[in-house]
Every structure is written in structure tokens, then in C-alpha cells.
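A quick write-up on the structure given underneath.
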Amino acid sequence: MDKLRVLYDEFVTISKDNLERETGLSASDVDMDFDLNIFMTLVPVLEKKVCAITPTIEDDKIVTMMKYCSYQSFSFWFLKSGAVVKSVYNKLDDVEKEKFVATFRDMLLNVQTLISLNSMYTRLRQDTEDIVSDSKKIMEIVSHLRASTTENAAYQVLQQNNSFIISTLNKILSDENYLLKIIAVFDSKLISEKETLNEYKQLYTISSESLVYGIRCVSNLDISSVQLSNNKYVLFVKKMLPKIILFQNNDINAQQFANVISKIYTLIYRQLTSNVDVGCLLTDTIESAKTKISVEKIKQTGINNVQSLIKFISDNKKEYKTIISEEYLSKEDRIITILQDIVNEHDIKYDNKLLNMRDLIVTFRERYSYKF
């Protein structure tokens, strides 16, 4: 919203200066909210008349769109004259024209994002009842699993809730905003503050294409040195995954994916329980974090359920993001070395090549760390 405000101010300043000079009339007071509503109405019309508005849209298409934007619709020039945005563009020199086109394009793109947020905002409210029901059921299943004392008892819990688990996974994987909606149930800021919604949207929105790509990458990992554990949990996952629509529609080998996930789980458990280097890393991290996190503050907050935990994290997000970032960056080389040793020991390959953990982690950090 801040970026849109800056772009809007630039657009208004250039427009007012030129309109007042050309007509001799004085501009009215600016009402940004009023004008944004006009732009939100205009964007779908412009896309229908000219073309889709994308970051790569050509300059001449933007100029064409200017012909369909009349200033008399906006607060600062309401019903004053029939000038269109292109008439101001025509009066500018080449450098100013280039800047004006860029400003107008970026403003339309940001308005487009605002339209999307408004739509999601409406759906979040509409979907709350179903999501509350799903969330309660999920927590109930987790509670029963934690209370299970044997593998057979846990397997029975999963079997009894098989239909719900499959239908919920299908909902989650077919709706890129489903995770966001679940968080909204526990963090009311997503409903009341659109800027918070936009921030969370960037973090927790996952496209189907990204999911499919990630699943294929995991499925193609070669972890043949780790023995497959065909316990009842793995058998349940193997029975369930073929019923997931995302797997069906994208011809993903559910059995192969389940096998790799089982091996990864086995490997992680083994490292956490027997790898001395991993144990030392975790201990050092916890001890370091204790010096930066106020346990007393957490106790005073009175965290006693998922909702209060999510609210606490949300309210202190910036502080904890900084702590996590500092902890990770100070230990990145050590983490990479430990992971590469594990890869080397178990001969973990992708595309017939030994995984290079430094390349993988650094690439991920450079591409996606801005989200966190």
C-alpha cells in the first residue's frame, strides 16, 4: 500500500501541474481512497479493451490505456474537463514520458494486486466457518495421535479419519490460499488489516505449479543407501496419496514420493538421535537463542493454545525474524558442512549427481529469503 501511495502521489503531481497549466483551472482536493476505487473499476475495463496488465506489458499498450482514463472521474479533477491521461502524456518531453509510463504501469499493477487482496479478503470472511471446522478437526486428530501409545492405535486414528484427511488435503492443494485462510482463523489481523494480509499472502501462498515441481524434485532424489521402512504410517500414506487430485492430474508417482519421504524421515530421525555434530549444533543454537529471547516475556503473555501462540508470533514477528536470521547466518557454514557430510555418507543424489548442499542452500536463500 505504501508503494501504491507513492506511485499515486507521483501520478497526481504530474497530472495536476499539466492540467492546471493547460486549462487555467485549479485542481480540487485529493481523495486517494476515492481515486483508488475508480482505478479498481477501471483496471478490468482496461484489460478487456486493450490487454492483460502484466509487468512485461509494452509501453505502447500502456499509452493506449491512457486514452480510456478520463481525469474528470478522479477527485482532484472531478467533472472539470474531458481531458484523458494520454493528453498529459502528450505534453511531456521524452524523459518525462518514459517516467510517466513507468509510473502509470506500476500503479495499475499495484491496483491489480489490491483488487486481488480485496477478493481474497472477501473470501477469507466467507470461508471462516468451514476453516474453523477443519482446524478443530485437525487439532482433534493430532490430539488423538499424541495420545496413542502404540503404532496400531495411531494407525487406527488415521484410518478412522481417512476421508477427512484426503478431502482436506485436496482442498489445501487445490486452493493456493488455504494455508493463509487457516492462519486467518487464529490471527484476526488478516481480516482487519489488508497490509498484513498482503504480507502473509507473500509468505504463505503456494501455487499448484510450485507444489508439483517440488514434489517431483523430492521424488527424484536417490537415497538408496537408506533402507525403506514399510511401517503402518508409510502404508497409510501410500494408500492415501493416489486419491489426491494433485497427484492424479499431474501424473505423479505417489508410491515413489511416499518411499522417498519415508527414507527422509528415517534419515532425519537417525541424525537427530545419533549424529554428534547435529546434537552440538542444536545445543549451541538453543543456548544462543536463550540469550536473545525473553522467556519471562513469553510466560507473561500466557500462551495456552494455538491461537494465542500464533498471535504472539505475529505481534513479535520482526523481533524473532531478526533473531532467526542472525542465528542462521552465523551458523550457515557449519550447517552446510554437516548437511554435506550427511549427503556424502549416504550418497544422496539428484539427477545422478551428488547433492551440493552449498549451491542448493545459497540458491534458495538468494531467491526466497526475502519472503522470510
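Backbone N, Cα and C define each Cβ position, glycine as well.
Heads up, this one's the original sequence, none of the swaps are in it.
Under mutagenesis, Swiss-Prot gives TYR204 to Ala with this note: About 50% decrease in lipid binding and causes severe defects in viral replication.
Cβ neighbour count for ILE206 (mutagenesis position) (all protein chains, 10 Å cutoff from its Cβ): 17. While the structure shown retains the original residue, Swiss-Prot records the mutagenesis experiment ILE206 to Ala with this note: About 50% decrease in lipid binding and causes severe defects in viral replication.
Annotation of the published mutagenesis TYR233 to Ala in Swiss-Prot: About 50% decrease in lipid binding and causes severe defects in viral replication; the original residue is retained in the structure shown. Reduced to three states, the DSSP call for TYR233 (mutagenesis position) is helix.
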Expressed in Å to no decimal places, the gap between the Cα atoms of ILE206 (mutagenesis position) and TYR233 (mutagenesis position) is 26
